[in-house]
Amino acid sequence: MLRRLVISIMLGMVSALIVWLFHQAMLGLEWLLFSRTDGSLVAAAASITGWRRALTPALGGLAAGLLLWAYQRYQHRKPSAPTDYMEAIEIGDGRLDVSASLVKSLASLLVVSSGSAIGREGAMVLLAALFASVFAQRYAKPKEWKLWVACGAAAGMASAYHAPLAGSLFIAEILFGTLMLASLGPVVIAAVSALLTTNLLQGGQETLYQVQTLPSPWPVQYFLMALLGLMAGFSGPLFLKAMAASSHAFRSLNLLPPLQLALGGIIVGLLSLIFPEVWGNGYSVVQSLLTTPPGVLLIGGILICKLLAVLASSGSGAPGGVFTPTLFVGAALGMLCGQIFSLWPVLGDNIGLLMALTGMATLLAATTHAPIMAALMVCEMTGEYTLLPGLLLSCVIATTIARWLRPISVYRSH
């Protein structure tokens, strides 16, 4: 028992350090590319000329594609293990291919730092899980390998999103398939250790998103949250179907990986000429929506262009996650509904923010089929725990409908 406690804490601390180092590497590339280190790719896009804005994501995609293509071409052996930590936990034995995972993470660093509309957290979690896998193979029994990889993945997610409980439930709901208490203990300890280490590295304790404090929802607001869950239940499968169609369309072109990723990048670059907000994973745009939401038409325009950029990035094979982009799409859809609902003052002056947070949780639940994780994650990322009952209700509704329409989640389809 003591041994597991010590290992869990150690994995949490190292995972947080890995996430922090990856973020520092992103800031370094941002300084090289844009001479700025504020971490906002949207601000970087707005500060450069149009031709650079159009070409930078394409060049990043080309560089990442060349790296992946060269590795595949000159690697004279088949991968000894997967590079997907979910596969390693669910159907594997906990082993990850070290060299392939490192190359994939480096390629992800290149595309996310150059503006592709893909999540950076995927590589962060992969690297944390990779360290846990290497450690487990050296110091743990084979039957424990999957547990320690799960701890690394949960810790990486907790550090990236400042959400230790949601990171733990992510593993429990999606990978273990149930809340297995015997396995959940070390996972929670690793996740909490990761968050504490992250707070030390960042010099403070803050939620990922800063929002105004919301009161407990009224009965009519509970109804609207449930209604948004219903909408997300239909929107989630459509989003996944669109990503699958985009991937099929890119594959049908039969391009070499460098050219395919460059094509995805140029699409993102051209869309950024209309709205610079399409650059990056969507974090800064979500923060802006939650604090100073624009009008309905502007939100709709950004949403359409950002959605196309996400489809181009993921469809072209850009290595990265779709977790944060999904949060953006959900926030934008929710804010659109909230802006419309705000025409009726009786619904409250905070209805826009409430709907945006509900949209984030429900679309995440509809795509991951993990309602408890999605509801708790939004609460942890914002500190708005008074919304938890309503978010749980709406997320369960969203997940139920999404499962009925499309039994395969975003992680099963990848």
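Backbone N, Cα and C define each Cβ position, glycine as well.
Annotation of the natural variant VAL6 to Leu in Swiss-Prot: In strain: 487/90; the original residue is retained in the structure shown. In the three-state DSSP assignment, the secondary structure recorded for VAL6 (variant position) is helix. Neighbour list (VAL6 (variant position), Cβ cut-off 8 Å, at least 6 residues apart, same chain): empty.
Among the natural variants that Swiss-Prot reports, LEU66 to Ser is described with the note: In strain: 487/90. The secondary structure of LEU66 (variant position), as reduced to three states from DSSP, is helical. Residue density at LEU66 (variant position): 18 other Cβ atoms are found within 10 A of its Cβ, drawing on all protein chains shown.
According to Swiss-Prot, the natural variant VAL134 to Ile carries the annotation: In strain: 487/90. DSSP assigns VAL134 (variant position) to a helical segment in the three-state reduction.
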Nearest-integer angstrom distance between the alpha carbons (Cα) of LEU66 (variant position) and VAL134 (variant position): 27
Those residues of the chain, 6+ apart, with a Cβ under 8 Å from that of VAL134 (variant position): LEU96, VAL98
